[in-house]
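Q: Before I ask anything, here is the structure I am working with.
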Amino acid sequence: MSRWLWPWSNCVKERVCRYLLHHYLGHFFQEHLSLDQLSLDLYKGSVALRDIHLEIWSVNEVLESMESPLELVEGFVGSIEVAVPWAALLTDHCTVRVSGLQLTLQPRRGPAPGAADSQSWASCMTTSLQLAQECLRDGLPEPSEPPQPLEGLEMFAQTIETVLRRIKVTFLDTVVRVEHSPGDGERGVAVEVRVQRLEYCDEAVRDPSQAPPVDVHQPPAFLHKLLQLAGVRLHYEELPAQEEPPEPPLQIGSCSGYMELMVKLKQNEAFPGPKLEVAGQLGSLHLLLTPRQLQQLQELLSAVSLTDHEGLADKLNKSRPLGAEDLWLIEQDLNQQLQAGAVAEPLSPDPLTNPLLNLDNTDLFFSMAGLTSSVASALSELSLSDVDLASSVRSDMASRRLSAQAHPAGKMAPNPLLDTMRPDSLLKMTLGGVTLTLLQTSAPSSGPPDLATHFFTEFDATKDGPFGSRDFHHLRPRFQRACPCSHVRLTGTAVQLSWELRTGSRGRRTTSMEVHFGQLEVLECLWPRGTSEPEYTEILTFPGTLGSQASARPCAHLRHTQILRRVPKSRPRRSVACHCHSELALDLANFQADVELGALDRLAALLRLATVPAEPPAGLLTEPLPAMEQQTVFRLSAPRATLRLRFPIADLRPEPDPWAGQAVRAEQLRLELSEPQFRSELSSGPGPPVPTHLELTCSDLHGIYEDGGKPPVPCLRVSKALDPKSTGRKYFLPQVVVTVNPQSSSTQWEVAPEKGEELELSVESPCELREPEPSPFSSKRTMYETEEMVIPGDPEEMRTFQSRTLALSRCSLEVILPSVHIFLPSKEVYESIYNRINNDLLMWEPADLLPTPDPAAQPSGFPGPSGFWHDSFKMCKSAFKLANCFDLTPDSDSDDEDAHFFSVGASGGPQAAAPEAPSLHLQSTFSTLVTVLKGRITALCETKDEGGKRLEAVHGELVLDMEHGTLFSVSQYCGQPGLGYFCLEAEKATLYHRAAVDDYPLPSHLDLPSFAPPAQLAPTIYPSEEGVTERGASGRKGQGRGPHMLSTAVRIHLDPHKNVKEFLVTLRLHKATLRHYMALPEQSWHSQLLEFLDVLDDPVLGYLPPTVITILHTHLFSCSVDYRPLYLPVRVLITAETFTLSSNIIMDTSTFLLRFILDDSALYLSDKCEVETLDLRRDYVCVLDVDLLELVIKTWKGSTEGKLSQPLFELRCSNNVVHVHSCADSCALLVNLLQYVMSTGDLHPPPRPPSPTEIAGQKLSESPASLPSCPPVETALINQRDLADALLDTERSLRELAQPSGGHLPQASPISVYLFPGERSGAPPPSPPVGGPAGSLGSCSEEKEDEREEEGDGDTLDSDEFCILDAPGLGIPPRDGEPVVTQLHPGPIVVRDGYFSRPIGSTDLLRAPAHFPVPSTRVVLREVSLVWHLYGGRDFGPHPGHRARTGLSGPRSSPSRCSGPNRPQNSWRTQGGSGRQHHVLMEIQLSKVSFQHEVYPAEPATGPAAPSQELEERPLSRQVFIVQELEVRDRLASSQINKFLYLHTSERMPRRAHSNMLTIKALHVAPTTNLGGPECCLRVSLMPLRLNVDQDALFFLKDFFTSLVAGINPVVPGETSAEARPETRAQPSSPLEGQAEGVETTGSQEAPGGGHSPSPPDQQPIYFREFRFTSEVPIWLDYHGKHVTMDQVGTFAGLLIGLAQLNCSELKLKRLCCRHGLLGVDKVLGYALNEWLQDIRKNQLPGLLGGVGPMHSVVQLFQGFRDLLWLPIEQYRKDGRLMRGLQRGAASFGSSTASAALELSNRLVQAIQATAETVYDILSPAAPVSRSLQDKRSARRLRRGQQPADLREGVAKAYDTVREGILDTAQTICDVASRGHEQKGLTGAVGGVIRQLPPTVVKPLILATEATSSLLGGMRNQIVPDAHKDHALKWRSDSAQD
């Protein structure tokens, strides 16, 4: 180098300097530089230029060549100073100093030219050799010496190269300004980058030793440049309008510290590596932005597009021949496709992973752009737009989704293009720290006026860096001082940024970026108004990285990859120019985040501003610009994550202030996630929008509920679970998927019709069959009466509804929980969680942070409505078809709903197929689907004692297990704001419970349960076992999968105008079993569950709770109740095939209605208590079978006035029929069970029963017809007046016994006031006491009252408002017997129309009189039919092998007939136990039984009755028991009787309409002195009876009830305890509620003493103050003895019973009236029986003996002769009508004498027939008769028992008898002859015929007598039709034989 140190000449120096300036900078100047214009100091080597304006065109030309997206608008240079060290040119560096450089740029408009081929801006434009040649050739004066050889030129070039490498450029106060004006009237924006100092030099300047040697022929492969910056500031300016003065730019960012950039440039393409590599370091970066600035910067960055996709596509979309590279690409793609086809993997929806779906890569297959296929294009768009559109409901679909998305985060899918990509640029930056402060308001009201200046002054003033510590908490005070307003702040340290650009052929580019954060924190700092301290929300923090490992592993790693490829524009119907696929992966360390909805709402508003797309103004006829099809995949993963869910305080007031501070509760839910992974996919493009999926998975989730200072409670645990269907260890992971579907057209006008739809517009189908709309309710209509029963849909209907709703929802949330455990340690925690979630989280509404007022009031920082949408023209739809569009009825689903959406800018067919038909269905707002594979809910509740006090140290526990459960919810269904649905399903559910469990410490960490039954809890509700359900036991298999065990569907409808919310709740429980456990009322499972769920709602600000109406429909199908008593050896099972509960529940209303419908239910008993699992058919006995039962409960809270207008509690029951199937032992066991349940036997161990001798002695000491010798306190405290009245009644009853049964004496007793108070309507007031002046009137009225009550019910007449007139002496017969006409009114009778009101409907026999008070409690049973089947034998216990018949043993037994095909044992429910005898059966049927029990309030209500009566007698309760028809049927095989007991009717005694066979009425009244217990007035009425008694049936009933009574355990009261007895109350009616039902039916019911009684609370018998048997009951008795029995009843009685034959014996039960008081039901029965027996013995023996044998017919015979002679005389004496008397006598003679004669003749003929049959049997040979002949004889004998209805049938039957007899005789002779011939030949045949001759001779006599009997019977029935009816009821017919 020494030879180059010769001195330079001045001419050369001037030319070199001028040339350098002109060559490098001349064309950028507006004026050409010359030597004269230069300010040169050649000796010092400096050049200076000032105030230079840049040439815009030249600079833009350079920028275009570099593909810069910016262009220069204005450029100015303050000064340029160039210093050349001539003395040390090769050792020192040249300097260029540029001061005051100002560049104003703007985004380039229009396409850019071709790609840049030169990089001279970095390599100084040319080589040094060229520079040397030009320099020496440019105008140098001709030297005197000759030119230097070529070596000198190279040495000169080497010198120049050395000098150029050492040039150092310094920029001072540089300002780069980028302006952007949208051009649509909006204000522009400008961003300035101000650099205080920038130094640019080669790396050789810093370290000359590392510089490569200079070679002018071979330039270095890499160039290294160094940039050093200092004082970098970012400023923002909003361009003002023309008339407004400009404002100074506002600083938005600063770079503190020293910045250094190392630029590495590759000059030789043969070397690997990127062409450009930049590595830099930066101290820290601070940014301060407002929402307005953020939006404007986003628009600026959108305008400054780094890649012009349209220009790129235009350049590269050229047709060219296939080259070698193209062939290689085709070969590579084909190989990959073949390999993928061999593996046979499913097609992935990702266009990068599956080349078959990614047909947009047409350059891989076709080089010519015109060869693309439109079909392939449509298929490609279909595949990209329909990805995961239909969401999955079932778990297997979820597992498929998990497996399909199993790619590891950050790993790119294999792409054949990546191998051919070449690195182009690489950027690596290291930042010491980054802070981004985003203001939440544009103009903060608080803080200093110049916030930006104050902010950056605070940070620039500090000497030390802001990131000196590893904790960010020390920065918070500095930020409080720097920015005292609400903002969101991102703070990061040790930031490493890496950016790489790869390019390839066909215009493909790949951009990848990685960012590492050593520490990271994202905070929201909210400054409430008027506060000095902010409130922080830690959006993202990393508490675990603050230790020593912070530098070892970054807390956040962000990877972003973008692949850009072009799409040919020659493809039809596509306006897309580029396809961009981006993948963003974020790997975090263990992080923590606060989830606060208010903060997220404010943050989302800011992010929404940054993501608003800038749309160009669209005209009517303008063609849409080419758009970019973009697909972005976002992935986030971390080892662990902690999410703290903060519950907001819901504020629904009209104008809430979102900036008033954090409106959050003190409680929070901490969610700890293990291995969380988040994935999202966003797509945008010109085609139809596609759904957006957000997916979050984790392996484990632990939820902890924190309530202020209380200890944290672990309440939730979710974990993965093994797939039971998978062979390997495949897990289901917890998963949350959020799907945001694109918003469909806002109106129905924005739908373009298809071709088929256009045809449909012209031709409408007259009959259009549509499928029903999907619904969560069952489409099968189920009606009950006139009401439709709403039932949840089956699983298929549920799935259809859910999948359709999810697909048509604006936003859907799907949650999969493989294994979940919810723990609720107390009601307080549950109430807190309930209110936080239901009343805070779900009621929270986002604030209106993006208002859209008028432009004048538009705040800065928020876009107007034009920024979000633009108006565009759509195709108008025909109004004719529009009617179907708006048809949202359930029948509006048809095939034409599959219309597709068309893009407005598209041409041709549809772009993509829609998943459903949103054209006819509006979108729902939000839908949720939660799937639980296995789940458990554990709830700890309080345990209370019988007094309602909480027990210490114990608690109740409820555990609910669920398998395969789904929870679905949708709000604003089909766009209707007030409509929503809620569904809950579970294939299997089990409830465990225990009332009292010892307290144990709560777990600090919730473990996953094993889902095994809890050991300390008892199963309460569980799936029915295989052998329990009736259908399951019947072996019905192969019918597929039935409904789920639990199904619930709820429809929620809110009427905002009325503020009424209606819930339609339907619940179905299928094949479930309830295990019943007796417990205290406060400790039952339902009491504890309801008490646990009964929480109070916290008020919500600005929310008025609507009136809630709940319509409840609960359906139980094939369910059962299992009860196993502790101290009774029996197991009880109640099954119900269908059980429906319906109710209307209205909050804040006084009335509540509940209806139960029970269909096909049964009660079973079993004595196998030691076996755990039993079979229903094998081990149980059905004792109760209910066909249909309806139960209605109505409650009323009462009025504020305290008066009752309706009962507080009313129960109504009605049913079809109830069957009771029992033997004596099973019936006794049923009675014992009822007693056990009523006495709550499980809660009281059985005490020692008293000895039988004590019980017998007690019974013998009591006289049945007298009062007890030692009356109880209640009886002793009767007032003196009642005692006197009782004595008078006793004396009168003795006088009545001496009179005939029909005679009555005047009764003058004042006791009449005690006769059913109020049941007389229109009667005069009660008579005064004894001795009063109105005693005679009282006696007359009392007698007439008696007669009237005997004829009918007084209250019936009273209820219909009719009045019976009472007249003195009415009804008393005269002494001489002559009738006397009494004139009541002397004048004419005036008839007044309408005087009596007409009854509205039929008479209600159960209704109380009108003046009775309104009852507080009413129990009504209406038309309940009961059939009691009494079987012989035993259902339980040991049974003999031969199964002897109990009750028919010994000589009483008769040969039983064969059972027909319809016997009861063919029905499995009636098969009973192994010892049940089905041929021994009797049936007791009570048809249409009605019962009413009313309890009246303690205070008497005002009524029309007299005050004196109310003061004397106050009703407490009233009972009415009515049996419309009572029958006892004889079904014994040994008996021919049909009906054992029934109602007797005849022509003389026809049955009255609406008459009841048995009526019992009881009225309990309070005594007048209030000293005793309640007193009862009892009235019984009975209709005439007919008894047909067979001896076997009589003895069977005797044995049955004897065994029944012996098997019933005696009622022994248990220990008196607080829970076993009712508490003493002030209301005397309270203890009567439990006694009312048993007053009429059983005598064992007792009532406890009233609260006003001073007696001990032991139960006392009922005191009957009055007992009346109101009607005289005639009884007709037929008895048929069969055999003598002397072993049980004695010799005489046995002979009498066996030989007696009674026919129409008449008995009468006389009227009874007992007013002297009876204590106990047994005394009442004893009194009635004693009275009736005495009357029968004294007065009715002739009528009883008149039916012995034929005596009845004989008496009728003489009665007819007497009537024939006496009736004319009696009629003549009466009124002189002799002919009328003759007619009556002849009629009586015909009906009595003729029928009696025919009956006697028939008896004689039947006696002859019986004698002939006996002779026939004696003379008949012993040879067997054929079976067919026996069958014919038996059939004829059965028909023989049926008498003909009239003479015609008698003649026909006689003819048939003779004909069949002759045929039978001939057939018998033929059979005997043929059989004898077969055995012995001719001799045998002749012998057989001879042996058959004697019976054949007798046979005509039998036939003649039988035919005569038929004729006589027909004649008798013709004369007396009642005889035929009685015969048909008495004897069995052909159908009854079976």
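Heads up, the Cβ atoms here are built off N, Cα and C, so glycines get one too.
Substituted residues are absent from this model; it holds the original ones throughout.
Taken from Swiss-Prot, the feature domain 'Chorein N-terminal' applies to 14-111. Here Swiss-Prot describes Val82 to Arg as a published mutagenesis experiment; the accompanying note says: In Mutant 1; abolished lipid transfer activity; when associated with R-54, E-101, R-167, E-171, R-193, R-200, E-223, R-285, R-304 and R-328. Here Swiss-Prot notes a mutagenesis experiment, Leu101 to Glu, with the remark: In Mutant 1; abolished lipid transfer activity; when associated with R-54, R-82, R-167, E-171, R-193, R-200, E-223, R-285, R-304 and R-328. The mutagenesis experiment Leu103 to Asp is recorded by Swiss-Prot, whose note states: In Mutant 2; abolished lipid transfer activity; when associated with E-80,K-167, R-171, E-193, K-259, E-285 and R-304. Under its mutagenesis entries, Swiss-Prot includes Ile167 to Arg with the note: In Mutant 1; abolished lipid transfer activity; when associated with R-54, R-82, E-101, E-171, R-193, R-200, E-223, R-285, R-304 and R-328. Quoted from Swiss-Prot, the note on mutagenesis experiment Ile167 to Lys is: In Mutant 2; abolished lipid transfer activity; when associated with E-80, D-103, R-171, E-193, K-259, E-285 and R-304. Among the mutagenesis entries in Swiss-Prot is Phe171 to Arg, noted as: In Mutant 2; abolished lipid transfer activity; when associated with E-80, D-103, K-167, E-193, K-259, E-285 and R-304. Under its mutagenesis annotations, Swiss-Prot gives Val193 to Arg the following note: In Mutant 1; abolished lipid transfer activity; when associated with R-54, R-82, E-101, R-167, E-171, R-200, E-223, R-285, R-304 and R-328. Quoting Swiss-Prot on the mutagenesis of Val193 to Glu: In Mutant 2; abolished lipid transfer activity; when associated with E-80, D-103, K-167, R-171, K-259, E-285 and R-304. One entry in Swiss-Prot concerns the mutagenesis experiment Leu285 to Glu. Its note says: In Mutant 2; abolished lipid transfer activity; when associated with E-80, D-103, K-167, R-171, E-193, K-259 and R-304. One mutagenesis experiment catalogued in Swiss-Prot, Val304 to Arg, is accompanied by this note: In Mutant 1; abolished lipid transfer activity; when associated with R-54, R-82, E-101, R-167, E-171, R-193, R-200, E-223, R-285 and R-328. In Mutant 2; abolished lipid transfer activity; when associated with E-80, D-103, K-167, R-171, E-193, K-259 and E-285. Where Swiss-Prot documents Trp328 to Arg as a mutagenesis experiment, the accompanying text is: In Mutant 1; abolished lipid transfer activity; when associated with R-54, R-82, E-101, R-167, E-171, R-193, R-200, E-223, R-285 and R-304. For the published mutagenesis Ile1389 to Gln, Swiss-Prot gives the following note: Decreased interaction with WDR45/WIPI4 and ability to promote autophagy.
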Q: Taking each of the mutagenesis positions Val82, Leu103, Ile167, Val304, Ile1389 in turn and counting other Cβ atoms within 10 Å of its Cβ, which one has the fewest?
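A: Fewest other Cβ atoms within 10 Å, among the mutagenesis positions Val82, Leu103, Ile167, Val304, Ile1389, is found for Ile1389.
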Q: For Leu101 (mutagenesis position), which DSSP three-state class applies?
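A: It is coil.
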Q: Return only the integer: C-alpha distance in Å from Ile167 (mutagenesis position) to Val193 (mutagenesis position).
A: 25
Q: Using other CB atoms within 10 angstroms as the count, which residue among the mutagenesis positions Leu101, Val193, Leu285 scores least?
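A: Fewest other Cβ atoms within 10 Å, among the mutagenesis positions Leu101, Val193, Leu285, is found for Val193.
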Q: For Ile1389 (mutagenesis position), which of the three DSSP-derived states applies: helix, strand, or coil?
A: coil
Q: Note down the number of other Cβ atoms within 10 Å of the Cβ of Phe171 (mutagenesis position), including every protein chain shown.
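A: By my count, 20.
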Q: Secondary structure at Ile167 (mutagenesis position) (DSSP, helix/strand/coil)?
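A: Assignment for Ile167 (mutagenesis position) reads coil.
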Q: I need the nearest neighbour of Val304 (mutagenesis position) among the mutagenesis positions Val82, Leu103, Leu285, using C-alpha distances.
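A: Nearest listed residue in space: Leu103.
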Q: Which one is closest to Leu101 (mutagenesis position) in space, judged by CA to CA distance, out of the mutagenesis positions Val82, Phe171, Val193, Leu285, Ile1389?
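A: Looking at Cα distances from Leu101 (mutagenesis position), the smallest one goes to Phe171.
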Q: Kindly assign Val304 (mutagenesis position) to one of the three DSSP-derived states: helix, strand or coil.
A: coil
Q: Could you check what DSSP calls Leu285 (mutagenesis position) once collapsed to helix, strand or coil?
A: strand
Q: Spatially, and counting Cα to Cα, which of the mutagenesis positions is closest to Val193 (mutagenesis position)? Options: Val82, Leu103, Phe171, Leu285, Ile1389.
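A: Spatially nearest to Val193 (mutagenesis position) by Cα position is Leu103.
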Q: Nearest to Leu285 (mutagenesis position) by Cα distance: which of the mutagenesis positions Val82, Leu103, Phe171, Ile1389 is it?
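A: Checked the mutagenesis positions Val82, Leu103, Phe171, Ile1389; minimum Cα distance to Leu285 (mutagenesis position) goes to Phe171.
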Q: Taking helix as H, G and I and strand as E and B in DSSP, count the residues of the domain 'Chorein N-terminal' (14-111) in helix, strand and coil.
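A: Looking at the domain 'Chorein N-terminal' (14-111) with DSSP, the answer is 25 helix, 38 strand, 35 coil.
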Q: Based on Cα distances to Leu103 (mutagenesis position), point out the closest of the mutagenesis positions Val82, Phe171, Ile1389.
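A: Nearest in space to Leu103 (mutagenesis position), counting only the mutagenesis positions, is Phe171.
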